[in-house]
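Chemist: Just passing along the structure, written as structure tokens.
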Amino acid sequence: METFDPTELPELLKLYYRRLFPYSQYYRWLNYGGVIKNYFQHREFSFTLKDDIYIRYQSFNNQSDLEKEMQKMNPYKIDIGAVYSHRPNQHNTVKLGAFQAQEKELVFDIDMTDYDDVRRCCSSADICPKCWTLMTMAIRIIDRALKEDFGFKHRLWVYSGRRGVHCWVCDESVRKLSSAVRSGIVEYLSLVKGGQDVKKKVHLSEKIHPFIRKSINIIKKYFEEYALVNQDILENKESWDKILALVPETIHDELQQSFQKSHNSLQRWEHLKKVASRYQNNIKNDKYGPWLEWEIMLQYCFPRLDINVSKGINHLLKSPFSVHPKTGRISVPIDLQKVDQFDPFTVPTISFICRELDAISTNEEEKEENEAESDVKHRTRDYKKTSLAPYVKVFEHFLENLDKSRKGELLKKSDLQKDF
């Protein structure tokens, strides 16, 4: 993938919003079948323009209105907010206190910077294949719980374009949830607690909740290769001292000695498991709980959610198919059938897909000179000729399931009415 030059972004965005952005699918998503009157019209969008100019409370009548505005403004970033009681672009005309956020998808934001205390390869905004496994585990753990523990059907996972992932839960019942219920859900999904000053961030009680057991089973599939080989979390004294801080002091000396005699993280982990197991058998009710090995695995691998993003109904989150202005990468949907294969470094940049389009356009110009073709039809075909196509397909698959589910619900309702 070619390098992205941020100085080219203004020109690239013009082309992207004119010829490549998947407007029809995007509108189809946020309109939700047009079942609820004014649902799309009451949705808040925010645009971040060049030089960090930020405009909130944008709203649009229809797909055409949205397209025109995006092509006029060429936003560097698009965020999606709640569905309000009134049109957001008229919020200043509404009586004080009457303008209220009413519905929104339940959203989750997982950012790699929140793992800086446990990843050794990168820090802050940087990511690499060695630490991306954290995002793979996060998607697997959170998605399994949303699907199986809560019964949520319509979950859209999206790469942020730089260092994290977002999830949009779009079931109709979920969009209506109160802030209190959202807080309860995100609390259920949170285990790693405490700021930078807190060394031990995971505390398990003797009774292990099924959610934790299932999460551990997912982590186990990745732990050896991710934590012991790639992150090498027991490589040297500095790294193993961090782990010793998570276990009772009474076993520190024994572990120090065995760690010094061992040659690598794999061997040291085996020693730790043996010593911890022996300790657990001897002391049933220690304040550290009986699950030392699991607590370490969870602290190093369990998802770290930004709680505030999930609990607030009026919280804005970056839109799918927005462009990251620093990396140039498109914020693309992730195929849940291929989570392990998803590679953020192969996600196309805006410069790459615009070059692809240029190359194709040059070849086709002669052919199309004689053909009258509508701009919409032309654009629908345009993204299909670029590396964006497979990601739009993932999005379309998600939308098809949403449509099927909605039609099923409408049929159920009409059958019930017939019974009366």
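Residue numbers in this text run from 1 along the chain shown.
Cβ coordinates come from backbone N, Cα and C, glycine included.
Since we're looking at a predicted model, the values are computed, not measured.
Below are the features listed in Swiss-Prot for this protein:
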ACT_SITE  E44  active site
ACT_SITE  D109  active site
ACT_SITE  D111  active site
BINDING   109-111, 160-166, 315-318, H324  ribonucleoside 5'-triphosphate binding site
MUTAGEN   E44 to A  Strongly decreases primase activity, which can be partially rescued by increasing primase concentration
MUTAGEN   R56 to A  Loss of primase activity
MUTAGEN   D109 to N  Decreases the binding affinity for NTPs
MUTAGEN   D111 to N  Decreases the binding affinity for NTPs
MUTAGEN   D306 to N  Decreases the binding affinity for NTPs
MUTAGEN   H315 to A  Decreases the binding affinity for NTPs. Loss of primase activity
MUTAGEN   K318 to A  Decreases the binding affinity for NTPs. Loss of primase activity
Chemist: Mind telling me which of the binding-site residues V165, L317 has the densest Cβ neighbourhood, counting other Cβ atoms within 10 Å?
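Modeler: Counting Cβ neighbours within 10 Å, the top one is V165.
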Chemist: Counting across all protein chains shown, how many other Cβ atoms sit within 10 Å of the Cβ of E44 (mutagenesis position)?
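Modeler: The answer is 22.
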Chemist: Count, for each of the recorded positions R56, R163, H315, K318, H324, the other C-beta atoms lying within 10 angstroms of its own C-beta, and report the residue with the smallest count.
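Modeler: Among the recorded positions R56, R163, H315, K318, H324, the sparsest Cβ neighbourhood within 10 Å belongs to R56.
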Chemist: Return the residues near D109 (mutagenesis position), defined as same-chain residues 6+ apart in sequence whose C-beta is under 8 angstroms from its C-beta, sorted by sequence, else 'none'.
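Modeler: Non-local contacts for D109 (mutagenesis position): G164, H166, L305, D306, V309, S310, L317.
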Chemist: In the three-state scheme derived from DSSP, which category covers L317 (ribonucleoside 5'-triphosphate binding site)?
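Modeler: L317 (ribonucleoside 5'-triphosphate binding site) sits in a strand per DSSP.
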Chemist: At a 10 Å cut-off from the C-beta of D306 (mutagenesis position), count the other C-beta atoms across all protein chains.
Modeler: 18
Chemist: Given the binding-site residues G161, R163, V165, H324, which lie within 10 A of E44 (mutagenesis position) by CA-CA distance?
Modeler: none
Chemist: What is the Cβ neighbour count of D111 (mutagenesis position) at a 10 Å cut-off, with all protein chains included?
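Modeler: So the number of other Cβ atoms within 10 Å of D111 (mutagenesis position) is 18.
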Chemist: Rounded to an integer, what is the Cα-Cα distance in Å between H324 (ribonucleoside 5'-triphosphate binding site) and H315 (mutagenesis position)?
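Modeler: Here the two Cα atoms lie 19 Å apart.
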